[in-house]
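Taken straight from Swiss-Prot:
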- Cys46 to Ala: No effect on catalysis of disulfide bond (MUTAGEN)
- Cys109 to Ala: Loss of function in catalyzing disulfide bond (MUTAGEN)
- Cys116 to Ala: Loss of function in catalyzing disulfide bond (MUTAGEN)
- Cys195 to Ala: Loss of function in catalyzing disulfide bond (MUTAGEN)
- Cys230 to Ala: No effect on catalysis of disulfide bond (MUTAGEN)
Amino acid sequence: MMARFVSVSSCQFHFGFREVSPPSVTSYPRRFEVSDRRFPAIPIKCSSSEPENGEDSAPSLSSSSSSSTSEVSTSNSSTYNWYTGIGGIGMLDTAYLTYLKVTGSDAFCPIGGGTCGDVLNSDYAVVFGVPLPVIGFVMYGVVTALSAELGEGNLPFGISKSNGRFALFGITTAMASASAYFLYILSTKLSGSSCLYCLVSAFLSFSLFFLSVKDVKLQEIQQVVGLQICLAIIVVASLTASYSTAQPIPSRSGDIELPYFRTEISSSSSPYAIALAKHLNSIGAKMYGAFWCSHCLEQKEMFGREAAKELNYVECFPDGYKKGTKILKACADAAIEGFPTWIINDKVLSGEIELAELAEMTGFSLDQANETNQLQ
């Protein structure tokens, strides 16, 4: 009977004693007699208010949930910052490759014969008539823009964040699949040719893919793994169809023999260039190059015929180049990695350098040029 009067809410108990009169005796089949005793009466005061510790626990749970949400948000923001940074680097890399492709120039002459120019000028650098670096630039641009929008949580066209993440996952999957295929082409069809910038682009694509795998939960990946496989197959099939008529280029390092030839300099030298060349020679500056290197010839053209003769130029392959040919010992001792390379005051400088820059870094002035001309 007591259970009917006890509320489940928190109760305050006040103990007291109340005198209870003895009940009347009634005859029953079995008679019980109750003696005159004092029974403790327990008045129960019930309150509908929540206990104080309950009030304290609610804010603590809310605070814990808020802290957890904040940590997840910070982690996602950091991930999208990585996306944006890597995508930006990829845009710079492919923009430079696009410039090389459009102008037909080469980035830097390596010690071996194969260069980025060989790769970019091959049939494999074009996909359905579009230069491959241009496609790469667009893809990196999309990744950079999409990741930046995801980081801010402000996607266009009403796209949800979940759909944005899956779109990013799909794009990076396509990029990684294409990069894997290009590495296969580079190692088989373009064997012997090297392109550092192409390898950097492939590395960046794989990095973006692994980031997206980490960003998308395993359960979500299992839901779309079939779609991702189909996407990779479509990318590879499309590239194969585009390259069906492409012809592999011979390996410079193994299939071609380059006999040594003397390069002809067509430009004439100015008095300033002649004086600068003599100054560089006097301070021990050396230019290391190879006869096949177009950049080496362009550097000499800056000086002109007469001034180039005054330079301390070191030809690293004076006997020509073929498979097994070793670089000149002087070049090997100087640890030359590409052409042209300048060593000025023990400082290694790679690539072509403008005359004004050479003059500035060696302390050559116009007055010295005038003095040299007067002596002549």
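Glycine residues also receive a Cβ, built from the backbone N, Cα and C atoms like all the rest.
Here the original residues stay in place, and none of the substitutions has been built in.
In the structure as shown, the Cβ atom of Cys230 (mutagenesis position) sits within 10 Å of 11 other Cβ atoms. A separation of roughly 30 Å, to the nearest angstrom, links the Cα atoms of Cys195 (mutagenesis position) and Cys230 (mutagenesis position).
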